[in-house]
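Novice: The following block contains the structure, expressed as structure tokens.
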Amino acid sequence: MSQLNKWQKELQALQKANYQETDNQLFNVYRQSLIDIKKRLKVYTENAESLSFSTRLEVERLFSVADEINAILQLNSPKVEKTIKGYSAKQAEQGYYGLWYTLEQSQNIALSMPLINHDYIMNLVNAPVAGKRLSKRLYKYRDELAQNVTNNIITGLFEGKSYAEIARWINEETEASYKQALRIARTEAGRTQSVTTQKGYEEAKELGINIKKKWLATIDKHTRRTHQELDGKEVDVDEEFTIRGHSAKGPRMFGVASEDVNCRCTTIEVVDGISPELRKDNESKEMSEFKSYDEWYADRIRQNESKPKPNFTELDFFGQSDLQDDSDKWVAGLKPEQVNAMKDYTSDAFAKMNKILRNEKYNPREKPYLVNIIQNLDDAISKFKLKHDIITYRGVSANEYDAILNGNVFKEFKSTSINKKVAEDFLNFTSANKDGRVVKFLIPKGTQGAYIGTNSSMKKESEFLLNRNLKYTVEIVDNILEVTILG
């Protein structure tokens, strides 16, 4: 088994505690069901002693037993589902933030970490597995338990068994169902945790962290042979672990029951380096004291969640005038090569520059020149300070619309306008954009971007230029695609 650092050990202990808490909750739910069933069983067995054999066979009496058992289990069924979903959501959140916790603490660095969306987690928790939602699978096992318990009671009454004998049968059926629920909980929570951890790996790599992932198996007699073989194996973030014809980006993601169900494996990060840009703001910091995950979460996540929500507004005449003043002051403080880079981008160099950033084909002879413009434009944008939450617009083709809708980061610079009509006019400018749409951008203050306005080569575009590598989320509101910049 791979050696864990102290932060990874902290997370592992927390995961065990979460599992034990879920185990206790499920145990108590099934225990209460068993108590309620045994109360009815006591009545059945006491009454059966005074009934003739033919009376015991009455259909109405058999239906009564079945209905009462169903009612007991249906009463507690929502508690089982709520417990499993709560555990799954908690592990999904910890799978994501736990990675950032170990990265920040082990590397002594504060990272630009995007917050994970609650709706994203709940969609993940509720996602069907093998075509069936969690609720349907739980209903199936609940109905099986109800049928088995009912059959045991009726069979016992027919055969004249004692309360103790029938109760033992019911104990066994209930325990089996409880263990099945626990297996589902472990598998479901493990699945959501693996998905969000993978999401964290990919976002960390995009930030400039040279990171790999390593398979970590719990080595004991219950561990699958295939997972023992995977233990300690390292792959790149985007690669899959492969074993005997199956492949997956992480544990419980094979899509094969024989590899996924009740799996206790995890992955851990292996950091080979941090980009100089990420290190730059942390050079003077001393090594921080050890923080538990809960302490780190309180500092980094709850603190961000408690911040006031942005107040996005469309700029009126005075707001636009103030923004232009900020732009003029910004340009006055730029170096000549930075001003030239801005002019080049807003004239005819933007397409070639963005092709490089999107890793598309480009003319190698032009690369040094274009890369130099990109670097100067980066430096220029970093000096602009956006003071307010603003709304901008961009006219996009159908292809770009789909790319934005299905993405989460802009690798290239992105031109927008504070004037919606500019975006609308762009769509009418060429027939190639006849199926295009206007996209709305919600840009929080402090976002890495710059208002160019009349300092642009295209002075009437009222352009706000977003820097490259910005993360974002999307939402469709009133049939309009809204892009919220995260940073």
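Even glycines carry a Cβ here, placed using N, Cα and C.
Owing to the predicted nature of the structure, the values given are computational and were not obtained by experimental measurement.
The active site feature in Swiss-Prot is assigned to ARG394, SER415, GLU463. The domain 'TR mART core' annotation in Swiss-Prot covers 315-487. Quoting Swiss-Prot on the mutagenesis of GLU461 to Ala: Restores 30% growth in yeast. Here the residue is the original one, while Swiss-Prot reports the published mutagenesis GLU463 to Ala with the comment Restores 40% growth in yeast.
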Novice: I'd like to know the mean pLDDT over the domain 'TR mART core' (315-487).
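Specialist: It averages 85.
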Novice: Give me the count of other Cβ atoms within 10 A of the Cβ belonging to GLU463 (mutagenesis position).
Specialist: 26
Novice: Non-local Cβ contacts of ARG394 (active site) (under 8 Å, 6 or more apart, same chain)?
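Specialist: Set apart from ARG394 (active site) by at least 6 residues yet with Cβ under 8 Å, we have LYS414, SER415, THR416, SER417, ALA423, PHE426, VAL438, VAL439, PHE441.
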Novice: May I ask which residues of the same chain, at least 6 positions away in sequence, place their Cβ under 8 angstroms from the Cβ of GLU461 (mutagenesis position)?
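Specialist: GLU461 (mutagenesis position) has long-range Cβ partners THR346, SER415, SER417, ASN419, VAL422.
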